[in-house]
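For reference, Swiss-Prot has these:
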MUTAGEN   F241 to A  Reduced single-stranded telomeric DNA binding
MUTAGEN   Y249 to A  Reduced single-stranded telomeric DNA binding
MUTAGEN   F293 to A  Abolished single-stranded telomeric DNA binding; does not affect telomerase activity of the holoenzyme telomerase ribonucleoprotein complex
MUTAGEN   K300 to A  Reduced single-stranded telomeric DNA binding; does not affect telomerase activity of the holoenzyme telomerase ribonucleoprotein complex
MUTAGEN   Y388 to A  Reduced single-stranded telomeric DNA binding
MUTAGEN   K408 to A  Does not affect single-stranded telomeric DNA binding
MUTAGEN   F423 to A  Reduced single-stranded telomeric DNA binding; does not affect telomerase activity of the holoenzyme telomerase ribonucleoprotein complex
MUTAGEN   Y450 to A  Reduced single-stranded telomeric DNA binding; does not affect telomerase activity of the holoenzyme telomerase ribonucleoprotein complex
BINDING   C555, C572, C575  Zn(2+) binding site
MUTAGEN   F590 to A  Does not affect single-stranded telomeric DNA binding; abolished telomerase activity of the holoenzyme telomerase ribonucleoprotein complex
MUTAGEN   F603 to A  Strongly reduced single-stranded telomeric DNA binding; reduced telomerase activity of the holoenzyme telomerase ribonucleoprotein complex
MUTAGEN   F648 to A  Does not affect single-stranded telomeric DNA binding; abolished telomerase activity of the holoenzyme telomerase ribonucleoprotein complex
MUTAGEN   K660 to A  Abolished single-stranded telomeric DNA binding; reduced telomerase activity of the holoenzyme telomerase ribonucleoprotein complex
Amino acid sequence: MKLTKGGSYILKKVDRKQFYQDEEIVMQIKKILGQKTTDCKQYIKCECIDGLGDEALIYFEMLANQNQHLQKNDVIMIQDYLNDKTQNDKIVVLVTRFQFCKASHVQPKTAQKESIQLLNTEKTIIQKSKITKNPAEEVLKFIEVNEKDNSSNSEDMIIEQQKQEIKNNQKEKQSINGFNLEDSYSNISDITNFGGKSNFNIGSLSDQLSKQTLLISQLQVGKNRFSFKFEGRVVYKSSTFQNQQDSKYFFITAQDANNQEINLSFWQKVDQSYQTLKVGQYYYFIGGEVKQFKNNLELKFKFGDYQIIPKETLSANYVQPLALQPSKQFGNDSIGDSDYSIHNLIEKEESIAQKGYNGQKNNKYRQNNNNSKHTLLISEVLKTSKQYLSVLAQVVDIQSSDKNIRLKICDNSCNQELKVVIFPDLCYEWRDKFSINKWYYFNEFVRQIYNDEVQLKNNIHSSIKESDDQRKVITYNQEQGVFKKSISINSNDSFEIKPKISYKNNSNQEQRIYSSIEEIIQQAQASEIGQKKEFYVYGNLVSIQMKNKLYYYRCTCQGKSVLKYHGDSFFCESCQQFINPQVHLMLRAFVQDSTGTIPVMIFDQQSSQLINQIDPSIHVQEAGQYVKNCIENGQEEIIRQLFSKLDFARFIFEIQFENKEFNNEQEIAYKVLKIEKENIKEESKYLLKKLEHLINNNQNN
């Protein structure tokens, strides 16, 4: 079942994978069953009903300081929910994002049979009795009747009034500062006036230009619909695409005066607008709608009329009421005594952009935007604030579609993979050229944060080149705190398996074989995929990593980790209920002896015992909660001082390695199973045995 925006649906039929960002489910509050308020959150339990008469039990979660109050008969639109389950034949849903249903503008011609168009203009209560046989049609009729009673707030009425005012005042506005607007802009009316129904008149261009010009930071979803002006410079233009309904569309990326970027998508008169827009030029975009696309905003030009007005054309024919200022995008570029007209500024910036596209290094514009002059490691990409950079990395995963190519790349600088998204035209050029495990140069890519994750994407300056030095990367599991190593394919690198040095401890019932770190690494690298093996080693604990997360949450039911939702509420998918989780420690550190060092993961029981050994006042069962409280209260220094007492502390470690395969790569993870206090007597016997072994080897040689 395909969802449509504003449609009425039975929640138990909704597949989470089909719940897209732009689609919303309409529900009506039938009864308020209870509510709970904490310091920062408010939880309201309601019995709701949809347009088909199906009931659901919904838990609403909202900020306590927003003063939002749900009441009976309120109509809300569910925009995002975390899960749903059945309880007493009712669907139970945890809703995290919603809005009150506000409807005063409907387009019956475009509304589908089970779809209503709901916009943020005026709150309208839809009574349950109004929703009968066909909920969509009844809602449409009700809203139409309601609009007649509230005609002063109707968007259609406002548009009609605006048209009438334009006609009445058209003669007075024909001439501004000696220029005849209708004559001056008749040459661009054909390429900038799109759509079937006219909301804007080219003769009233001065009215349009007087609309508020917003920056990207000022854009809000549902506000100023069709009634604002956005000024931007086109920095990227995609190819045209065709969707399943055989309609064309394309998108661009534009920069505002603060160098922020936003995507603009165009769905009407695609061929004309595609020819109008040129990369590197400034335009006024009038009549767009701000939409939420995943975690980013975009301007969508699909419903209603819109106009694209080249700013270069305006500077030649129109004296703008506001004084034109030099573009802020030039940073410290010296303009001198040159003309401050927009025409000259566009020519200058277009020339600079062209130099950057041709790869010249004297690109001031790009340098002011933190252009990278050398190839960075992935670990540097994750930390840098540079916007443009280059990377040499190995491709470990490829996902290709008609619209883009999505890669995962890695190198030996850290344990994290980096996502790369390649859009047209590089997408078409490299669609069949990437190979798993090969190394490539990704030159002049744009660094962006998407879903709290660092990614790279291409623009018009980006290029890709296959590296001449192909290397093999052995990846050690990131979750268990270990490293990566790259080996040149062209070299003669190999692993030498040395004779095992061991000592059997006959003083205890348990027979132990002690190994060195070097021996453990050798056996791990020579092992087969799927193999596990345990070792005992005398070693020092060094460098517990404070930069990594030190704890996680688990449910008592099956010991599975749980997700932390907004506020302090936790929901276990196994129990299907809200829980009070347990806090467990997970420490990443290094174990070292005289032969080498390996990174290890130390989980809750062993980590808690270490903390208890340093400070006996911290009970083993309370160590996780103690660390969590210190971090949340900004007392990381206490934890840092606590861990510093463990630096180079000597223990007997039981260590397990596991050889895995992930994405056609070899992964070796080391985990600490047991930690014991050092035994000087037993270690002395082990060292004596090791010394005898070395002496015998030297005599034989």
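Indices start at 1 and increase along the chain as displayed.
Glycine is treated like the rest: Cβ placed from N, Cα and C.
Don't expect the noted substitutions in this model, because it carries the original residues.
If you compare Cα positions, C555 (Zn(2+) binding site) sits closest to F603 out of the mutagenesis positions F241, F590, F603. Cα distances from F423 (mutagenesis position) to the mutagenesis positions F241, K300, K408, Y450 are smallest for F241.
Among the listed mutagenesis positions, namely K300, K408, K660, the Cβ with the most fellow Cβ atoms inside 10 Å is that of K300. In the structure shown, across all protein chains, Y249 is the one of the mutagenesis positions Y249, Y450 with the greatest number of other Cβ atoms within 10 Å.
Rounded to a whole value, the Cα-Cα separation of C572 (Zn(2+) binding site) and F603 (mutagenesis position) is 21 Å. Put simply, of the mutagenesis positions Y249, Y388, K408, K660, the one whose Cα is nearest the Cα of K300 (mutagenesis position) is Y249. Other Cβ atoms within 10 Å of the Cβ of C555 (Zn(2+) binding site) number 20 in total over all chains. For K408 (mutagenesis position), the nearest neighbour among the listed mutagenesis positions (F241, Y249, F603), judged by C-alpha distance, is F241. Closest to Y249 (mutagenesis position) in space, going by CA atoms and restricting to the recorded positions Y388, Y450, C575, K660, is Y450.
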